[in-house]
Amino acid sequence: MESNGVPMITLSSGIRMPALGMGTVETMEKGTEREKLAFLKAIEVGYRHFDTAAAYQTEECLGEAIAEALQLGLIKSRDELFITSKLWCADAHADLVLPALQNSLRNLKLDYLDLYLIHHPVSLKPGKFVNEIPKDHILPMDYKSVWAAMEECQTLGFTRAIGVCNFSCKKLQELMATANSPPVVNQVEMSPTLHQKNLREYCKANNIMITAHSVLGAVGAAWGTKAVMHSKVLHQIAVARGKSVAQVSMRWVYQQGASLVVKSFNEARMKENLKIFDWELTAEDMEKISEIPQSRTSSAAFLLSPTGPFKTEEEFWDEKD
């Protein structure tokens with residue numbers, strides 16, 4: 001366990017990752033001094049894992065914060081941090097993976113990433129990131145060649161580990177059928193309102209660590225929901241344990257054997273979110289949470305197309321109607 005109280009998880013490749021990270025998606029202060037100061041404050045209070053992506057447009061600001069943290073002595077070396085970034089869909093082509101990773105490194109002002117993830121199991125026509133994706137730009141991903149390029153990035157030392165995001169059991173199976181090195185992480189939505197039981201069991205059987213996002217319902221994000229934070233069950237447990245609803249939700253994810261990323265620019269909540277590792281939910285608590293109605297918050301609508309690889313949410317997530 002690190003001095004900040006966050007346990008270290010050993011991934012199947014052997015590298016160690018903090019169980020809790022700070023997410024950087026959907027910040028309202030994108031590219032501003034306030035955003036940089038929030039990242040600096042997170043480092044100061046004890047966060048050592050930061051989760052970014054080319055699509056988030058937060059890499060440059062995070063890079064500035066890391067450089068300033070080193071200058072201020074908040075950390076002694078870059079090696080104290082675990083930095084994750086993601087390959088955007090328009091770069092999910094064999095010849096574009098390495099250049100995309102190198103561009104992320106330039107943005108972050110780093111020599112290497114700790115973890116590089118495929119952002120979605122779909123490709124787009126090459127080009128700059130756009131918020132509104134034309135439906136005819138959505139393409140099937142060639143898992144074999146794209147993953148081989150990811151493996152090459154790791155071999156070259158530009159990233160210490162590689163993984164995926166938003167992959168179902170079926171899509172993981174397809175990718176691993178031709179992979180030399182399996183993904184070490186699958187980052188997906190997971191919370192008390194989306195347990196992901198089947199996916200968790202599949203990933204555990206294949207030594208893939210799940211990293212949960214939207215643990216608190218992603219309130220404030222375009223796809224967010226208040227179902228987690230307004231849950232009566234979680235509120236009752238929180239009162240009984242002397243914890244917050246957020247802490248109960250995060251602790252539940254951790255007790256399922258998953259790692260997690262959460263986001264807050266509020267210093268008090270940053271500190272509160274770190275305090276989930278020195279107590280446990282009881283078997284009774286876990287049973288109550290198991291009965292919470294389930295629903296997915298994140299949507300793949302922007303990656304669906306009548307002419308693309310996935311026409312419906314059910315096809316994208318491999319869920320039955």
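Just so it is clear, glycine is given a Cβ too, placed from its N, Cα and C backbone atoms.
Here the original residues are kept at every noted site.
Feature list (source: Swiss-Prot):
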ACT_SITE  Tyr56  active site, proton donor
ACT_SITE  His119  active site, proton donor
BINDING   Thr27, Asp51, Gln187, Ser214, Leu216, Ser264, Arg269  NADPH binding site
BINDING   His119  substrate binding site
MUTAGEN   Val25 to Ala  Reduced neopine yield and hampered velocity with respect to codeine oxidation. Srongly reduced neopine yield; when associated with N-41. Srongly reduced neopine yield; when associated with N-41 and L-129
MUTAGEN   Lys41 to Asn  Slightly reduced neopine yield and hampered velocity with respect to codeine oxidation. Srongly reduced neopine yield; when associated with A-25. Srongly reduced neopine yield; when associated with A-25 and L-129
MUTAGEN   Phe129 to Leu  Slightly reduced neopine yield and hampered velocity with respect to codeine oxidation. Srongly reduced neopine yield; when associated with A-25 and N-41
MUTAGEN   Trp279 to Ser  Slightly reduced neopine yield and hampered velocity with respect to codeine oxidation
(message) Out of Tyr56, Phe129, Trp279, which of these recorded positions shows the lowest number of other CB atoms within 10 Å of its CB?
(response) Trp279
(request) Give the distance between the Cα atoms of Asp51 (NADPH binding site) and Phe129 (mutagenesis position), rounded to the nearest whole Å. (result) 19
(message) Is it possible to get the count of other C-beta atoms within 10 angstroms of the C-beta of Lys41 (mutagenesis position)?
(response) 17
(message) Please report the three-state DSSP label of Gln187 (NADPH binding site).
(response) strand
(request) Among Val25, Phe129, Gln187, Ser264, these being the recorded positions, pick the one whose CA is nearest to that of Trp279 (mutagenesis position). (result) Ser264
(message) Counting other Cβ atoms within 10 Å of each residue's Cβ, which of the recorded positions His119, Arg269 comes out lowest?
(response) Arg269
(request) Using C-alpha positions only, work out which of the recorded positions Lys41, Tyr56, Ser214 is nearest to Val25 (mutagenesis position). (result) Tyr56
(request) Using the structure shown, find which entry in Val25, Leu216 (the recorded positions) has the sparsest Cβ neighbourhood within 10 Å. (result) Val25
(message) If you count other CB atoms within 10 A of each CB, which of Gln187, Ser214, Ser264 wins among these binding-site residues?
(response) Gln187
(request) Would you count the other CB atoms within 10 A of the CB of Asp51 (NADPH binding site), including those on all shown protein chains? (result) 27
(request) Would you kindly give the Cα-Cα distance separating Ser264 (NADPH binding site) and Phe129 (mutagenesis position), rounded to the nearest Å? (result) 25
(message) Can you tell me which of the recorded positions Lys41, Ser264, Arg269 is spatially closest to Tyr56 (active site, proton donor)? Compare CA atoms only.
(response) Ser264
